[in-house]
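> Feature table excerpt (Swiss-Prot):
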MUTAGEN   ALA140 to Asp  Temperature-sensitive
Amino acid sequence: MSKVTYIIKASNDVLNEKTATILITIAKKDFITAAEVREVHPDLGNAVVNSNIGVLIKKGLVEKSGDGLIITGEAQDIISNAATLYAQENAPELLKKRATRKAREITSDMEEDKDLMLKLLDKNGFVLKKVEIYRSNYLAILEKRTNGIRNFEINNNGNMRIFGYKMMEHHIQKFTDIGMSCKIAKNGNVYLDIKRSAENIEAVITVASEL
């Protein structure tokens, strides 16, 4: 069976061939744009691609982030289950190899930092759409993009991150002034990072609330 077939099977037939195909494309590249997805699938046609992206969003498997698209934790579970199904049927030795790999853990200090972040976000009037774990990172996703900010994150690599889109330069400057590093992608996505500590988390959220 093809990769698409295993994705469909792992989804318990929630997905069909087109939605599964597009989900795989989005999973391969974080923040891929709808235009880029259409370029990958000219055979499907723009209207079909757009429609199926909409279906994936409604099913909670894909989310918009600025102009980009990312898969959700639920979609990642489907993909992981599909890989397991493939291994069971075609290469059981892969399961042994995978069993030796340890997923990055959600550590106790991450939990503490996440709780502090959520407390401060609430205190400063930020309204959250949801909090989720994505690739062993805590994401506090705002209900509406605020001053370009989409997410506040507690990351497994020891950093706190702000993920934004087309943030104003003088707003970015306020964050870099407190020691955050900044990366700006060509598509307008902004990544602001700083080492996690209670002091830094409070400073970041204070600056964000004063923009």
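All residue numbers here begin at 1 and follow the chain in the order shown.
Any Cβ shown, glycine's included, is placed from N, Cα and C.
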> When a 10 Å sphere is centred on the Cβ of ALA140 (mutagenesis position), how many other Cβ atoms does it contain?
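Counting Cβ neighbours of ALA140 (mutagenesis position) within 10 Å gives 20.
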> In which DSSP state, out of helix, strand and coil, do we find ALA140 (mutagenesis position)?
strand
